[in-house]
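Quoted from Swiss-Prot, the note attached to the mutagenesis of Ala61 to Asp states: No effect on immunity function of Immunity protein HalI and interaction with Halocin-C8. Under its mutagenesis entries, Swiss-Prot includes Arg62 to Ala with the note: Slightly decreased immunity function of Immunity protein HalI and interaction with Halocin-C8. Listed in Swiss-Prot as a mutagenesis experiment, Glu63 to Ala is described as follows: Slightly decreased immunity function of Immunity protein HalI and interaction with Halocin-C8. One mutagenesis experiment named in Swiss-Prot is Leu64 to Ala, and its note says Impaired immunity function of Immunity protein HalI and interaction with Halocin-C8. Among the sequence features in Swiss-Prot, the mutagenesis site Ala65 to Pro is noted as follows: No effect on immunity function of Immunity protein HalI and interaction with Halocin-C8. Swiss-Prot lists Lys66 to Pro among its mutagenesis entries, and the accompanying note reads: No effect on immunity function of Immunity protein HalI and interaction with Halocin-C8. One mutagenesis experiment catalogued in Swiss-Prot, Leu73 to Ala, is accompanied by this note: Impaired immunity function of Immunity protein HalI and interaction with Halocin-C8.
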Amino acid sequence: MKEDNNTSEESGRINRRNVLKTVGAAGLFAAGSTGMAAAADSLSQAEEPKLLTGTEKRTLARELAKTPAFRELAQRARADGAQIRSDADSIVAGYARGEDFAREVVQYDLENLTDAAEASIVIGRNPETGEIEVANLDYYYETDDGVLDEVHRFEPTNASETDGVQSAATSDGATVIAVDTDAIREAQNSEIDVDESSPSNAAPTPADIDITGCSACKYAAGQVCTIGCSAAGGFICGLLGITIPVAGLSCLGFVEIVCTVADEYSGCGDAVAKEACNRAGLC
């Protein structure tokens, strides 16, 4: 794992996400089913996910910060020496609704980290029932060459694991989420190969989606880019309800590949989704 100096080494990752903060919301993919369930015929639908701003964002952030789940995770972060950032840009909030799916999620960024590249607390609530459905404290670690290596996740007491793909426990109680570093590095080192023939802006319907195939990958990639890479992977996966592997990767690893390609294209669209899924080996 890479030692973080909180200046130059961290800035590359943060700057990349800031560049994509606004273009992500202008993604060209139509909204539709985005949550991936375990079976091909069972898709959780998160329609028209959107980021909140202004009063809506502040109100939701204050509400979720009062929950026991947030307080427990914040206490854990403070025990690690980290602090919750207080500036407005350090909070990301979003909302998604669909058939049998409704979720509002807030990401609270942390600072004063020891060896992680970045960290955040993510809290997600069902606005209809008030139930907390997502509650994570995630520390993102990178390799010496700046590639996402693994994520150490803490959850509230008695919480169920939400993205435990190839996971293991650490001595401090964190769940280590493997993100397939080699696949991410290969994606970051690949050259853009734009195929401009027969572009299509139409999103597949749930009946068209093969959960393990190219269509599912491109659809998920489009929704990730629509949310935007200013947010951490834990926020994006929580908002969209993606809880199983996409393209054989954990959701966190998949998000990293999509954001790498979106950064190279400086935006979103069919070409980004196609290129990301090509690099993931599904298209």
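Glycine residues also receive a Cβ, built from the backbone N, Cα and C atoms like all the rest.
Keep in mind the model shows the original residues, not the substituted ones.
Everything Swiss-Prot records as a feature, shown here on the structure.
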residue : record               : DSSP class
Ala61   : mutagenesis position : helix
Lys66   : mutagenesis position : coil
Leu73   : mutagenesis position : helix
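If you measure from the Cα atom of Leu73 (mutagenesis position) to that of Lys66 (mutagenesis position), you get 12 Å.
Of all the mutagenesis positions listed (Ala61, Leu64, Ala65, Leu73), Ala65 has the fewest other CB atoms within 10 A of its CB. Working note on the mutagenesis positions Arg62, Lys66: by count of other C-beta atoms within 10 Å of each C-beta, Arg62 ranks first. Using a 10 Å Cβ-Cβ cutoff, Glu63 (mutagenesis position) registers 14 neighbours.
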